[in-house]
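Novice: According to Swiss-Prot, the record shows the following:
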BINDING   Cys306, Cys309, His322, His328  Zn(2+) binding site
BINDING   998-1001, 1008-1011, Asn1081, Lys1103, 1121-1125, His1237  UTP binding site
DOMAIN    628-678  domain 'PAP-associated 1'
DOMAIN    1184-1237  domain 'PAP-associated 2'
MUTAGEN   Cys306 to Ala  Loss of LIN28A and pre-let-7 RNA binding and loss of pre-let-7 RNA uridylylation; when associated with A-309
MUTAGEN   Cys309 to Ala  Loss of LIN28A and pre-let-7 RNA binding and loss of pre-let-7 RNA uridylylation; when associated with A-306
MUTAGEN   Lys324 to Ala  Strongly decreased LIN28A and pre-let-7 RNA binding and pre-let-7 RNA uridylylation; when associated with A-321
MUTAGEN   His450 to Ala  Decreased LIN28A and pre-let-7 RNA binding and pre-let-7 RNA uridylylation; when associated with A-452
MUTAGEN   Lys452 to Ala  Decreased LIN28A and pre-let-7 RNA binding and pre-let-7 RNA uridylylation; when associated with A-450
MUTAGEN   Asp1011 to Ala  Loss of nucleotidyltransferase activity and stabilization of pre-let-7 miRNAs. Abolishes inhibition of LIRE1 retrotransposition
Amino acid sequence: MEESKTLKSENHEPKKNVICEESKAVQVIGNQTLKARNDKSVKEIENSSPNRNSSKKNKQNDICIEKTEVKSCKVNAANLPGPKDLGLVLRDQSHCKAKKFPNSPVKAEKATISQAKSEKATSLQAKAEKSPKSPNSVKAEKASSYQMKSEKVPSSPAEAEKGPSLLLKDMRQKTELQQIGKKIPSSFTSVDKVNIEAVGGEKCALQNSPRSQKQQTCTDNTGDSDDSASGIEDVSDDLSKMKNDESNKENSSEMDYLENATVIDESALTPEQRLGLKQAEERLERDHIFRLEKRSPEYTNCRYLCKLCLIHIENIQGAHKHIKEKRHKKNILEKQEESELRSLPPPSPAHLAALSVAVIELAKEHGITDDDLRVRQEIVEEMSKVITTFLPECSLRLYGSSLTRFALKSSDVNIDIKFPPKMNHPDLLIKVLGILKKNVLYVDVESDFHAKVPVVVCRDRKSGLLCRVSAGNDMACLTTDLLTALGKIEPVFIPLVLAFRYWAKLCYIDSQTDGGIPSYCFALMVMFFLQQRKPPLLPCLLGSWIEGFDPKRMDDFQLKGIVEEKFVKWECNSSSATEKNSIAEENKAKADQPKDDTKKTETDNQSNAMKEKHGKSPLALETPNRVSLGQLWLELLKFYTLDFALEEYVICVRIQDILTRENKNWPKRRIAIEDPFSVKRNVARSLNSQLVYEYVVERFRAAYRYFACPQTKGGNKSTVDFKKREKGKISNKKPVKSNNMATNGCILLGETTEKINAEREQPVQCDEMDCTSQRCIIDNNNLLVNELDFADHGQDSSSLSTSKSSEIEPKLDKKQDDLAPSETCLKKELSQCNCIDLSKSPDPDKSTGTDCRSNLETESSHQSVCTDTSATSCNCKATEDASDLNDDDNLPTQELYYVFDKFILTSGKPPTIVCSICKKDGHSKNDCPEDFRKIDLKPLPPMTNRFREILDLVCKRCFDELSPPCSEQHNREQILIGLEKFIQKEYDEKARLCLFGSSKNGFGFRDSDLDICMTLEGHENAEKLNCKEIIENLAKILKRHPGLRNILPITTAKVPIVKFEHRRSGLEGDISLYNTLAQHNTRMLATYAAIDPRVQYLGYTMKVFAKRCDIGDASRGSLSSYAYILMVLYFLQQRKPPVIPVLQEIFDGKQIPQRMVDGWNAFFFDKTEELKKRLPSLGKNTESLGELWLGLLRFYTEEFDFKEYVISIRQKKLLTTFEKQWTSKCIAIEDPFDLNHNLGAGVSRKMTNFIMKAFINGRKLFGTPFYPLIGREAEYFFDSRVLTDGELAPNDRCCRVCGKIGHYMKDCPKRKSLLFRLKKKDSEEEKEGNEEEKDSRDVLDPRDLHDTRDFRDPRDLRCFICGDAGHVRRECPEVKLARQRNSSVAAAQLVRNLVNAQQVAGSAQQQGDQSIRTRQSSECSESPSYSPQPQPFPQNSSQSAAITQPSSQPGSQPKLGPPQQGAQPPHQVQMPLYNFPQSPPAQYSPMHNMGLLPMHPLQIPAPSWPIHGPVIHSAPGSAPSNIGLNDPSIIFAQPAARPVAIPNTSHDGHWPRTVAPNSLVNSGAVGNSEPGFRGLTPPIPWEHAPRPHFPLVPASWPYGLHQNFMHQGNARFQPNKPFYTQDRCATRRCRERCPHPPRGNVSE
């Protein structure tokens, strides 16, 4: 709590100040909004409940508004946390600021009295623990506490009515508070002061109840037992310290006031208002909303509390709004259903006998017989003969349900192959697949290598059974042996598992592929139930009888197999990792509670002693307990329906203690089952959908409701009535009050509670004849009381436990112990009637249903129903329901009938199916719409000659325009030489640098990164070098280089590198150490490119395709350009006939030559001149570029199966993903040298679907003949909106700061560097005395990045909407799209035209305002090399880039020198068009020297490359749209330096050769040339001279292009050659001949 700012004087009234401050500090529920509750505290409350349903309710209350970290235990009694949770609460609250109030004698006196009461309670508690109390003393204490409680006057009539029930609630709270008091350290002061009065003011009324005594002696999760003596001493010490603390007194006084404050002052209300208030509150109580007894210290304005949803509510209007919420309605229905299930009466002997008969008949009908088992064994023997003929070293064995006898008649036959270690698992199964396919004994032979356990599936021709053949599945075989041994030892095990499996099959929850549970998990669930019930039928496999066994280190004990069919063998191997984990857990426990040093020493000695231990544990109990099969079946359903919290605990059959999810580090979601031999993974993880889990829980409830109620052959009348009553309750929407929620409206007084509690402690005396029926009624009464506890107090009963391990034990112990006498009597009765004699006949199949029903008919008629005054005093509706059901139990036995019917058990609801691919419900993985392999591809029309020529030219144009010229290659070599000399001089003279990657492999773009590898002479590899230190030292040296900037060492990567940027060229590069394998990779790619020119053409086309679709950046979750080049090479190798050979398969001899590099064989055939001699058929493929490009798209969309095969260029034979063990990856691309490197490993399924969608759309676009407008072909074919359906590439895995994958936003290096600069700026401002905004920069929030753009490098800004660098989200063109579309920009454009027209002659070519061209969705390339900062180039260079400079004011002269960052908008990053300028061949004006005019006075028409951006057809009078050079794909507007004298080619019809210069917009795309439309840039006057006319020179592209896009200067440029300028008539004539509008226009 924050300190009050209004408490300036001690004369202020405390009450008014408290309420004022609390109303300011606390957020409460109002009439309009309900605020979310803290998830962490809700989960802590869930941990304190062993009941699955109650924990589920808590999870549904995650939207609660209260802050439970500092919740008052006395006010919010519905969710009182356990001691561990309270410790967390106290720790959180101890950091809050205490609110100070003026000291007063009254408050001091109250604090002293409170502390005295606390000391008195402590002494009484110590005495109570030292000496047991007699029943009389217990009753006396209960009476005194009841009298003390009754002295308090209720604040309202409603409170007076619910006083007795609230009494029990408060007594239970105080009992828990006394127990919690032992564990509260003295450092926690915030809540101790709140609860001390509650602990010490009154005695515990239920301290000696059996449940309380068990809780006091149980063990918590950390393994520390509650020592009573030490606990008393700790509490007394803490209380003595609190007595001297003034802050404790003040806070205690504050809490005293708040607790004594009245929630609603009824004295100020009129009688009519009080009556209306009472009626309204009675209506709210029906929906479990009650008025708070005392004012909440945290929610002072809240008057009501919903005990069902645990939400504080401000007033009645807010309560009515909360009642209408779906969450509240759902919780009410679940509460009602749970209460009704708990109120069901116990079964009668006839009922249990009928259940036994139903289970036995099911086992006989659907279970396998000895003959079926023999048939399955013969199948295994026959298959063993077939396989061992080809693989003699292998052997086959039967495992699974066929061997355990848990199989149904239609179950599969599981066969496992044992093979020697020298054999490979994938190769073995592939061979077995081929063997079985060739054999006539088996049909429908298929492979399922992508399953959790890879298998070969076939069907035996003779028997028709389905066989699943696996290999090396040793763990499953061990589990099978265990279950088989248990089935032989315990006769009820097999029929129970069969009934459970058949029930799961009927409900369709055993299908693992559709999101269900594996079938053998149900056997483990039955085994777990038989271990946990009281008394147990099966022992646990590990326990305290093993010397040195610790449940915390249970993973050190490993089960090794079954010995003599009676024991399980175990070994203890204490691993270092386990020891570290246990030490960490012990340290964590130490922080909560101090441990004794002697105990730690003993534990260490035990851990050392249990190393390398082994032994065996029995599988059967010494004295087996016999229970009827029907009773076990009903208890099994009840156990998993009501008793066991599935979402909280782990089903573990190894130990007796309940294992929590925290012990296994498994998430608290759905069902967790541990395999006893494979303990690391959850075998029920296939149930990964909450919808399926809720469906499973619903089926459990439906099954328990059906089998717990008496059923007849003609239909269950009682069940029908029961459902009718349930529907009536729901339709009336009048749920019972929370106080009376126990058994549908039972009001239980405190006297009745005392009587029943006393009767629980007394042994039950009964005769042999009427023992069963009498005990049933007593159990029913106890059940009523238990249900009252759960319903009346919400979560009180579940929160009274002191540890997770003790939460479930009292419930199981109490209920199962009460059933023990009835089990004995029932066994004798059943033995007399010869129904099921489990002690004599181990085979339950020998009894028949007819004998059971006929013999038990007489016994059921002699039952006597005994009554109990404590039960009959509860005159409630639940008792009437129970009596109705008891009347139905007295039906003749022959009328009781149970059947496993699908409609009954599923309630007619279809199963919930969840796809394992997309994780969506409603379909299976075979019908998943997101599976691109399921898309029906329409056949493509035949290709025409004209369309083929267009595709050829488009592919060639990709290479011509994007491949780096020779001059750029030369400049890259010069940069490398300069760096090498500098490093040799400054760092190490033995350093050698070499280029690799895109600079040398023949597939590099212009402005591609510089990939440099550094080696040191005298070292063949980096084994003896400290690579991290070398990289860091190299980064320090490179920072001294004047020509480099942005030096960044990255030492945490797989290959440590140093990143840098070359100032002059703007190229980015990285230096790696001994990346020699990549050099060989580069050489091989260059060799492939030199074999056939079509390889390079297709490689460049593929890279352009990937860039346009935004699927070519591995750092953002897609594939790298290197991976796409490998895809091109693989296609050309697999083409028939092939275009290129497999270089790694061409060698002399039978063995591949060895050229080992970094542990891998880097051999490939590199003698290209000898290829034609070795492979005469190499040049047989004569397909054109267009045909090959379309064939590539069709190959990867129609033929290649990404799921089954790997893209591998090292072999011609198909390589399967199963052979590489890459079945879990969506795309598998093998590195040709590093065979363990999958280039598609980082691609998610969502990104795979996006990539395949682009390929499918590309197949349709490039395969459908269409003739776009002249010069618009590239724009048509590479339209990203068409290729990606207008969608953005998935970026859910990308960092929001830098747009990369592999780290979270908090760990982003961009953010860290920005934070460092911010702190540095703050320190400078502090030194200068500027402290204005210093505090706002201490913590950086990504949402405030735009606030710091004035002093940041624009390259550090990155928009996570479009992914572009240089701006943030607020300034993104995508965000401004809607406003730009709706706003009228004609006037603003007109002003710009006027300003641009007034430019002085000789001024620089200015860059206009921001273009209104909208950024496309896929134009979000993250390559920083596409947007380098503009740099001034020396004037001795051969060319000069036409760098546009923004002008701050119209008509102002631009500044000379490099451009300033502040002069341009943050989202526009300027970029030079050409990196390496050359000297002009002719004279030029002095303006050229200042960088204000292009180098050549002559504007040369260049070929059009309008691949980027949409085309805007401007209306008459509209202004031009200027190009933004920050666009990453501006490279498409940079023509390469190519000869300009290529003769023009003509196609079908007349193709124009000229285009008006002013008819181009944006990236060179052709637009309309209407009156008033101006070009991209204002005309440049040539020294006030008239514009000359030149003869037209043939262009390098048969279509015209704006002269401003021509490459300025060329190595083969002829300066004296005249040129003609182009007019607008050509474009008009072209548009008249081609009336159809072009593709890709965004505006008309």
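From the backbone N, Cα and C atoms, a Cβ is placed for every residue, glycine too.
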Novice: Rounded to the nearest Å, what's the C-alpha distance separating Ser998 (UTP binding site) and His328 (Zn(2+) binding site)? Just drop the number here, would you?
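Specialist: Rounded to the nearest whole number, the Cα-Cα distance is 62 Å.
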Novice: Residues near the Zn(2+) site, Cys306, Cys309, His322, His328 excluded, by Cβ within 8 Å of the Cβ center?
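Specialist: Those within range, site residues removed, are Asp287, His288, Ile289, Leu308, Ile311, Ile313, Ala319, Ile323, Glu325, Arg327, Asn331.
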Novice: Should any of the binding-site residues His322, His328, Lys1000, Ala1123, Ile1125 have a Cα within 10 Å of the Cα of Cys306 (mutagenesis position), which are they?
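Specialist: Checking each Cα against Cys306 (mutagenesis position), the hits are His322, His328.
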Novice: Can you tell which of the recorded positions His322, Lys324, Ser1121, Ala1123 lies nearest to His450 (mutagenesis position) in space, using Cα positions?
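Specialist: Comparing Cα positions, the closest of these recorded positions turns out to be Ala1123.
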Novice: If you measure C-alpha to C-alpha, which of Lys1000, Ser1008, Ala1123, Ile1125 (binding-site residues) come within 10 angstroms of Cys309 (mutagenesis position)?
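Specialist: Checking each Cα against Cys309 (mutagenesis position), there are no hits.
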Novice: What subset of the binding-site residues His328, Lys1000, Ser1121, Ala1123 lies within 10 angstroms of Asp1011 (mutagenesis position), using C-alpha positions?
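Specialist: So far as Cα distances go, the binding-site residues lying within 10 Å of Asp1011 (mutagenesis position) are Lys1000.
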Novice: Relative to the Cα of Lys1000 (UTP binding site), which of the recorded positions His322, Lys324, His328, Lys452 has the closest Cα?
Specialist: Lys452
Novice: Which of the binding-site residues Ser1008, Leu1010, Asn1081, Ala1123, Ile1125 has its Cα closest in space to the Cα of His322 (Zn(2+) binding site)?
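Specialist: For His322 (Zn(2+) binding site), the spatially nearest of the binding-site residues is Ala1123.
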Novice: How many whole Å apart are the CA atoms of Ser1121 (UTP binding site) and Lys324 (mutagenesis position)?
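Specialist: Here the two Cα atoms lie 56 Å apart.
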Novice: From the Cα of Lys452 (mutagenesis position) across to the Cα of Ile1125 (UTP binding site), what is the distance in angstrom?
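Specialist: That comes out at 32 Å between the alpha carbons.
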Novice: Note the mean pLDDT of the domain 'PAP-associated 1' (628-678), expressed as a whole number.
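Specialist: Averaged over the domain 'PAP-associated 1' (628-678), the predicted model reaches a pLDDT of 92.
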Novice: Using the alpha carbons only, what distance in Å do you get between Ser1008 (UTP binding site) and Lys324 (mutagenesis position) once rounded?
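Specialist: That separation, Cα to Cα, works out to 62 Å.
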Novice: How many neighbouring Cβ atoms, not counting its own, are there within 10 Å of the Cβ of Ser998 (UTP binding site)?
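Specialist: Total other Cβ atoms inside 10 Å, all chains included: 21.
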Novice: Just give me the nearest neighbour of Leu1010 (UTP binding site) among the recorded positions Lys324, His328, Lys452, Cα to Cα.
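Specialist: Spatially nearest to Leu1010 (UTP binding site) by Cα position is Lys452.
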Novice: Please report the DSSP secondary structure of Asp1011 (mutagenesis position), reduced to three states.
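Specialist: DSSP call for Asp1011 (mutagenesis position): strand.
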